[in-house]
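Enquirer: Got a structure here, written out as structure tokens. Questions coming.
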Amino acid sequence: MLPLAFLICSGHNKGSMARAKAKDQTDGIYAAFDTLMSTAGVDSQIAALAASEADAGTLDAALTQSLQEAQGRWGLGLHHLRHEARLTDDGDIEILTDGRPSARVSEGFGALAQAYAPMQALDERGLSQWAALGEGYRAPGDLPLAQLKVLIEHARDFETDWSAGRGETFQRVWRKGDTLFVEVARPASAEAALSDAAWDVIASIKDRAFQRELMRRSEKDGMLGALLGARHAGAKANLAQLPEAHFTVQAFVQTLSGAAARNAEEYRAALKTAAAALEEYQGVTTRQLSEVLRHGLRES
């Protein structure tokens with residue numbers, strides 16, 4: 001028979017190992033959430049916040065704030081819904097939409113994308129047909145500037161439909177309470193963003209014969225398909241596990257409050273700021289995706 005002291009020590013060690021494993025899994029969930037937010041250019045610091053031993057309420061508030069910021073950049077057109085994220089008792093992070101669970105981070109990024117897909121209503125341009133507000137006046141997108149100025153300066157809750165902007169962008173504006181929201185969008189799905197990045201990678205290949213071969217393959221399989229086909233057999237599956245395969249920056253929302261929210265000049269400045277931010281974020285995304293396609297799909 002084993003000594004009692006050994007049994008006690010052994011049980012203690014097993015308990016410590018189980019706690020360490022659970023902590024590692026939870027830390028991995030926090031890091032995965034931060035990585036998901038990075039696809040929207042959101043500097044989420046949930047892993048660091050959790051490491052500082054912040055309480056559950058503080059973590060839930062930070063999770064929700066990051067998710068709502070990401071919703072303004074993913075361009076899914078779900079502004080009319082309430083978005084929250086919270087910790088679960090078993091160490092996961094649950095994503096909620098209008099109070100109902102949509103997916104858990106542990107289920108993978110694709111699961112969240114699939115949950116959001118039926119909620120969307122995109123037109124042929126990739127723009128949301130949903131109103132940003134549940135209620136309120138909706139003006140046409142081609143509203144004359146003089147009338148738009150009146151709405152911005154005097155109207156209560158309102159929104160406009162999409163109108164064409166510069167550089168293949170689209171724009172709309174809405175007011176909710178004391179806040180004016182200015183959105184600029186350039187629809188580019190995650191797949192399209194990856195294809196753009198694949199083009200950059202192929203264009204940078206110095207081996208011209210190999211480059212020509214990939215261009216030939218792209219006629220059948222597309223840029224991304226050609227590049228993945230030239231990698232190892234698991235490259236496509238590895239890519240599908242990354243958040244970049246499902247989410248990308250397609251829009252930017254700039255907000256104004258107080259007196260600025262009723263100033264037409266401030267609105268025009270916000271429009272320029274949003275357009276510039278969108279241009280920057282989409283450019284950064286393409287460069288980051290190019291690096292992923294070059295180096296980040298190694299065999300595991």
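Heads up, residue numbers simply count up from 1 along the chain you see.
Placement of Cβ uses the backbone N, Cα and C atoms for every residue, glycine included.
Modelled residues match the original; the substitutions are not represented.
Sharing the features that Swiss-Prot gives for it:
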type	residues	note
MUTAGEN	THR88 to Ala	Strong decrease in phosphorylation. Lack of phosphorylation; when associated with A-128 and A-160
MUTAGEN	SER128 to Ala	Slight decrease in phosphorylation. Lack of phosphorylation; when associated with A-88 and A-160
MUTAGEN	THR160 to Ala	Slight decrease in phosphorylation. Lack of phosphorylation; when associated with A-88 and A-128
MUTAGEN	GLY165 to Glu	In KH311; loss of radiation resistance and DNA-binding ability
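Provide an account of the burial state, proximal residues and distances for the features listed.
Expert: THR88 (mutagenesis position) is surrounded by 13 other CB atoms, counting those within 10 A of its CB over all protein chains shown.
Counting every protein chain shown, 23 other Cβ atoms lie within 10 Å of the Cβ of SER128 (mutagenesis position).
THR160 (mutagenesis position) carries a strand DSSP state (E or B). Within 10 Å of the C-beta of THR160 (mutagenesis position) we count 22 further C-beta atoms, all protein chains included.
For GLY165 (mutagenesis position), applying a Cβ distance below 8 Å and a minimum sequence separation of six or more within one chain yields GLN171, VAL184, LEU271, ALA275.
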Enquirer: Would you mind pulling the DSSP three-state label for THR88 (mutagenesis position)?
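Expert: THR88 (mutagenesis position) sits in coil per DSSP, no helix or strand.
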